[in-house]
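Single-structure report; data block below.
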Amino acid sequence: MNTDVRIEKDFLGEKEIPKDAYYGVQTIRATENFPITGYRIHPELIKSLGIVKKSAALANMEVGLLDKEVGQYIVKAADEVIEGKWNDQFIVDPIQGGAGTSINMNANEVIANRALELMGEEKGNYSKISPNSHVNMSQSTNDAFPTATHIAVLSLLNQLIETTKYMQQEFMKKADEFAGVIKMGRTHLQDAVPILLGQEFEAYARVIARDIERIANTRNNLYDINMGATAVGTGLNADPEYISIVTEHLAKFSGHPLRSAQHLVDATQNTDCYTEVSSALKVCMINMSKIANDLRLMASGPRAGLSEIVLPARQPGSSIMPGKVNPVMPEVMNQVAFQVFGNDLTITSASEAGQFELNVMEPVLFFNLIQSISIMTNVFKSFTENCLKGIKANEERMKEYVEKSIGIITAINPHVGYETAAKLAREAYLTGESIRELCIKYGVLTEEQLNEILNPYEMTHPGIAGRK
């Protein structure tokens, strides 16, 4: 007989479980059925599952459904899960069939077996403390798993919001630093009219501020939880008093202003609150990818590109070209954006795929949503510290572009008319002569007038340059 294992059984039969393991037979079945991604459950979701199980045990004790001795051991075991002590025991793949039953049962089994151990009983002695009858009392996967995900997503969103605020503030600092730096504005990747580098960076900061607000606003619908809905939202096997009490405990232990959804069937059927979050994340990454593209273009060179800004050198850029340095931080921002776009499509498809009283595709939906939030938080932290803070302006190069640009003819347009200005611009392009030289050559404007009109700083705010 193998003494390194214990035997657990369910209505499908028996399974060998490693003797030291806190998970049980249903977790083992899940690992056999779903070796899909190679990933484990996110630590924040494990913590949230602990909060759900602790809150449920306390509420069930308060309404007289759960034996107090059993309940106290469940609470102690759940506290250890919340602390992250047993993260290594959560071994199921996050993408799975069954609407999250395997994740829920992984939590139930770990908490039950640890509670048994604390009680002085052998793991697997479910006649004393059962994963289903005790740890999962008054619950279904269909309310426990989404509620845990709401808590995890809210916690991760708060981290993302703080990180994004920090990045936004650093963009504003750069806007102030570059407030007097003149450069050429571009439309269609062609020279347009002068702009201040600080104006560009402030525009970046402002769009990020809107993203912060958009993301923050999505939290409101996540505060509505369906705990107590049980299987289909009707609350079967959940005492009405339990629903109220468990919601209070969940709000207390999670630190979020959670409330019971007004209509539990609606809250169990529908997943629009997650697609709303994902949409806000996608919009944010659309904006961040655009900013990353701008930075890569401005930093192109250093000799044969724009070379308007200098990004911090983070690592050698080529295994064959000595001395080459690449814009790796904007590049990783682009790649995170692409991942978030793909995740959003998955979330959209999964959200649409629900039928009747439950969306069974929630595991892939939650996996992608949590991944999007996590990788955005990570990339914003790294980008801010390793790139944004160290960006330098190549002021001489930008000034040279402005002075050589034909785009400044736009400022002359109100003084000489569009047709004359267009002829001057065309000749400047063909001959290489400057706009200033051609204006003097043809007597279109005087030197004094040109000094006022062609002051590039006068072109960076509303008004007609040279008109007092």
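Cβ coordinates come from backbone N, Cα and C, glycine included.
In this structure the noted substitutions are not present, so the sites keep their original residues.
Taken straight from Swiss-Prot:
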- Ser318: active site, proton acceptor (ACT_SITE)
- Thr101, Ser140, Thr141, Asn142, Thr187, His188, Ser319, Lys324: L-aspartate binding site (BINDING)
- Thr101 to Ala: 7100-fold decrease in catalytic efficiency. Does not result in any major conformational changes (MUTAGEN)
- Thr187 to Ser: 2.3-fold decrease in catalytic efficiency (MUTAGEN)
- His188 to Ala: 100-fold decrease in catalytic efficiency. Does not result in any major conformational changes (MUTAGEN)
- Asn326 to Ala: 22500-fold decrease in catalytic efficiency. Does not result in any major conformational changes (MUTAGEN)
- Asn326 to Gln: 168750-fold decrease in catalytic efficiency (MUTAGEN)
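The shortest Cα-Cα distance from His188 (mutagenesis position) to any of the recorded positions (Thr101, Thr141, Asn142, Asn326) is found for Asn326.
When the Cα atoms are compared, Lys324 (L-aspartate binding site) and Thr187 (mutagenesis position) turn out to be 29 Å apart. A distance of 5 Å separates the Cα atom of Thr101 (mutagenesis position) from that of Thr141 (L-aspartate binding site).
Put simply, Asn142 (L-aspartate binding site) is 51 Å from Thr187 (mutagenesis position) when counted between their Cα atoms.
For Ser140 (L-aspartate binding site), the same-chain residues that are 6 or more apart in sequence and have a Cβ closer than 8 Å to its Cβ are Ala229, Thr230, Ala231. Annotation for the recorded positions Thr141, Asn142, Thr187: lowest Cβ count within 10 Å of the residue's own Cβ, Thr187. Secondary structure from DSSP puts Thr187 (mutagenesis position) in a beta strand. Cβ neighbour density within 10 Å is lowest for Asn326 among the mutagenesis positions Thr101, Asn326. In this structure, the C-alpha atom of Asn326 (mutagenesis position) lies 48 angstrom from that of Thr141 (L-aspartate binding site). In this view, the densest Cβ surroundings among the recorded positions His188, Lys324 belong to Lys324, judged by other Cβ atoms lying within 10 Å.
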